[in-house]
Amino acid sequence: MASGPNMEAPVCLVENENEELRVNSKAINILERITQPVVVVAIVGLYRTGKSYLMNRLAGQNHGFNLGTTVRSETKGIWMWCVPHPSKPKFTLVLLDTEGLGDVEKGDPKNDSWIFALAVLLSSTFVYNSMSTINHQALEQLHYVTELTERIRAKSTSRSEEVDDSDEFVSFFPDFIWTVRDFVLELKLEGRVITADEYLENALKLIPGMSIKAQKANLPRECIRHFFPRRKCFVFDRPTKDKELLVHVEEMPEDQLDHSFQVQSKEFCSYIFSNSKAKTLKEGIVVNGNRLATLVTTYVDAINSGDVPCLENAVTTLAQRENSIAVQKAADHYSEQMAQRMRLPTDTLQELLTVHTACEKEAIAVFMEHSFKDENQQFQKNLVVTIEEKKEDFLRQNEAASLSHCQAELDKLSESLRESISRGVFSVPGGHRLYLEARKKVEQDYERVPRKGVKANHVLQSFLQSQISIEDSIMQSDKALTDGQKAMEAERAQKEAAEKEQELLRQKQKELQQVMEAQERSYKENVAQLHEKMETERKNILREQEVKLEHKLKIQKDMLNEGFKRKCEAMDLEISQLQKEIQLNKEKNSSLGAKILDGFGDVLISVVPGSGKYFGLGLKILSSQMNQTQNSDKVRKL
C-alpha cells in the first residue's frame, strides 16, 4: 500500500456509541497517508449473518473482523481494514465491515439507516448479506434502501427547497452485490437452471397490481433497480454441516470447510478483486485515501448536526481543501524546476524566460492533475498570481547576480586605468589620447567577459558615466590639444554618451517586449490547459448522462415487459428531458473556447502584474524617452 501502513488488523472508522456516530481519528490518519486510488468494499446485513467472515476472506485472512460467537452483534459502527490490492498494485483495497442491522438491543432504528447510508456513500462496491433466500421477507428487511432518499442528497439545497434528487444517485452509487448465505434452494426457475444473477433479477420483478400492499412490496424492488444499475448475486452453501464447528468457522482450516462453500467463497473474492472499481464521485473524480477521509468526516459531521449527508457539499469541501494543496504543489514544482534548470546570471533575459515558460507549463499541468471543481477558476487564478510573483523574484535574483558579477569583473579590468589616473599618467601632453586608448581597452576586455547577464550594459554605462568628468579634466589639461580640438572631443564624448544611453533604452524595450511575449505565452498555456480540462469534464458529464439514459430506458423496458404500462409512460417525460440535456451538453463543445476566453482570459490580464495595458503604457514611456534623447542629440548638433 503506497504511502500508508499495511494494517495488520482492522480499526474502527466510525464509532457508534450511545446512538451517536463519531469518526475515529486513528483511522482517519491511516486513510490520509494513502495516496493511491481506493477500491472500497462495504458489507451490510442483519446481525449474525456472517458478514465479517466474507470480509476476512477478502483481506486474505481467517481472523481480523470480529465474527463473535453469540446472538449479540459484535461489530459496532463501521470497521476498516486497508490492505494492498491483490491484483491491482496501483490501488489500495479498503474493506468496511458494518454493525449488524436490526439488533434488538439498539434503541433508535434510525441508527441502522445512517450506517446503511454511510456504507452506500463510502463504497465503490456495496455488499448486502442475508440468509437462506431472497423472498418477500428478505426484501422487507431491506427497507433501508427505501429510506436512502431521506438519508442522502446529491445536490445542495436549503431545507425549505428540499427536493427528491434520487434521480442523480445512479451517477455516484456503488455496484450492488447481494450475497445469500446458507442458501437452501435449487437455482431453478420454471424447470430450467438459472444463474444467481437471474435469481436476483427474478426476485426484483415487481408484483402485479396497484394495491397498497403491492406498492409497499414493490418499493424496495424499485429502489434497488433504480439506484443500482450494476447488480450481482452470489449464493453460498453452509460452510459446514456441523453446528458446533460452525460457531468457530474462522478457526477451521479451509480444507475442512464444505467444498462447495470453498468454491463459492473463491468465486466471490475473485469477482471483487477483478471487477470492483476505484471509488469515484460524480464527473469522474477518483477517490484516494486522503479524499475518503474527508468524505467520512464530512458525512458524519452532517449527520451529527442534524443535516442529510450531501454529495455536492462533500465535493465542495474536498475541492476547497485539495485545490489549495494543488496550487502549492504546482508553485513548488515551478520553484524547484526553475532553481534546477537555471544558472544565474543567465546570459540573456530570453534565456530565463524560456526556462520560465517550460517550468510554468509543467506547473499548470501539476495543478490540473491535482485540482477539480475549480469554480470560476479561482484557484487557477491564484496559481497565475503566485507563479508571476515567483517569476518576478527570479528576475530580481538574476539582475542582482548579473549586477554583482559585472561590477566585480569591471572593477578588476579597470583597476589599471584607475591607478594610472591616480598617478597622473594622463596629465601630460597627448594624455587625453592615452586615456581614451586605456579606457577603450577596458571596454573591449569587458566585452569579452562571458555570461555577464542582463545588467552588462547598465554596469558599463554607469562606469562610463563616472568617467565623464575625469575625461573632461584630462582633456582640458592636455596642452597638445587646441581649443577647437577640445570642442570637437567634447562633442564626440556627448555623442557617444547619447548613443550608449540610446542603446540601453533599446535593450530595455527589447526586454520589455520579451516579457510581454512571455505573458502572452502564459495566458495561452493557461487557457489551453483549462480548455482541455473542461473538455474532459464535459465528456465525463456526458458519459454519466448517457449511462443514466441507458439505465432509464432499460427500467422503462422492464416495466413494460412486466405489465406496468402506466409506470412506463410516466418515465417518458424524464427520458425526454434527459435526452435534451445530453444534446445541450454535446453543443457546449463549440462554445467552450469562447466561454474560457471571455471569462478567464479577462481575469488573467487583470491579475498578472505588468500585463496588458501596463505593458503598452511601459512601451509608450520608453518610446517617449528615446524620442526625447534623439531630440536632445539633434539640438546639441545644431
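For all residues, glycine too, the Cβ spot is worked out from N, Cα and C.
Residues annotated as GTP binding site in Swiss-Prot: 45-52, 67-69, 97-101. What Swiss-Prot records for 35-277 is domain 'GB1/RHD3-type G', and it gives sequence analysis as the kind of evidence. Under its mutagenesis annotations, Swiss-Prot gives Arg48 to Pro the following note: Loss of localization to cytoplasmic vesicle. Where Swiss-Prot documents Lys51 to Ala as a mutagenesis experiment, the accompanying text is: Loss of catalytic activity. While the structure shown retains the original residue, Swiss-Prot records the mutagenesis experiment Ser52 to Asn with this note: Loss of catalytic activity and localization to cytoplasmic vesicle.
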Original post:
Which site among Ser52, Thr98 has the most other CB atoms no more than 10 Å from its CB, taking these as recorded positions?
Top reply: Thr98
**OP:** Give me the mean pLDDT over the domain 'GB1/RHD3-type G' (35-277), rounded to a whole number.
**Re:** 84
**OP:** Fill in the CA-CA distance, Ser52 (mutagenesis position) to Gly100 (GTP binding site), as an integer in Å.
**Re:** 10
**OP:** Rounded to the nearest Å, what's the C-alpha distance separating Lys51 (mutagenesis position) and Gly45 (GTP binding site)? Just drop the number here, would you?
**Re:** 7
Original post:
Which chain-mates of Gly45 (GTP binding site) that are at least 6 residues away have a CB under 8 A from its CB, listed by sequence?
Top reply: Lys51, Gly100, Leu101, Tyr128, Asn129, Ser130, Thr179
Original post:
Which number gives the other C-beta atoms within 10 angstroms of the C-beta of Lys51 (mutagenesis position), all protein chains shown included?
Top reply: 29
